[in-house]
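I have a structure I would like to understand better, so I am pasting it below and will then ask my questions one at a time.
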Amino acid sequence: MKALVILGFLFLSVAVQGKVFERCELARTLKKLGLDGYKGVSLANWLCLTKWESSYNTKATNYNPSSESTDYGIFQINSKWWCNDGKTPNAVDGCHVSCRELMENDIAKAVACAKHIVSEQGITAWVAWKSHCRDHDVSSYVEGCTL
């Protein structure tokens, strides 16, 4: 019985933690989901963005007190503009998706929303990209990855 309780807590901690992608694994996944070159944004730039936004973690969240909104998932997509978390005042829900879905281990919905965002606002919609990736050599983010 004790072993079952310990095993239950282990599974619970994995479910709460989410998936933290390995860099090349994420590169392959993003390429498969059509982000490489999407709207002129290279795969290396997407990897740089996700590294600085979430450290490749699907369950990452960040509360923004000034806007009373939260950033969700591997792309840190904001609940004020892009997803519905049921608690952000005057939310727009531009991607027509639940914020919870943006934190799934299967990142297809998060990628679809990121595509929508970059189509409307460009890659500069992400502050981390402007701070850490723009005007930098980002080639190291895909270096050594078998794509």
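Heads up, the Cβ atoms here are built off N, Cα and C, so glycines get one too.
Just the original residues are modelled here, none of the noted substitutions.
Found this in Swiss-Prot, in case it helps:
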ACT_SITE  Glu53  active site
ACT_SITE  Asp71  active site
DOMAIN    19-147  domain 'C-type lysozyme'
VARIANT   Ala3 to Thr  In isozyme 2A
VARIANT   Val5 to Ile  In isozyme 1 and isozyme 3
VARIANT   Gln17 to Lys  In isozyme 2C
VARIANT   Ser66 to Gly  In isozyme 1
VARIANT   Asp106 to Glu  In isozyme 1
VARIANT   His116 to Gln  In isozyme 1
VARIANT   Glu143 to Gln  In isozyme 3
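Each of the listed features needs to be described in terms of its position in the shown structure.
When Cβ atoms from all protein chains are considered, those within 10 Å of Glu53 (active site) total 22, not counting its own. In the three-state DSSP assignment, the secondary structure recorded for Glu53 (active site) is helix.
Classification of Asp71 (active site) by DSSP places it within a strand.
Secondary structure of the domain 'C-type lysozyme' (19-147) per DSSP (helix as H, G, I; strand as E, B; remaining residues coil): 56 helix, 14 strand, 59 coil.
Cβ neighbours within 10 Å of Asp106 (variant position), excluding its own Cβ and spanning all shown chains: 12.
Counting every protein chain shown, the Cβ of His116 (variant position) has 16 other Cβ atoms within 10 Å.
Neighbour list (Glu143 (variant position), Cβ cut-off 8 Å, at least 6 residues apart, same chain): empty.
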Would you kindly give the Cα-Cα distance separating His116 (variant position) and Glu53 (active site), rounded to the nearest Å?
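That separation, Cα to Cα, works out to 18 Å.
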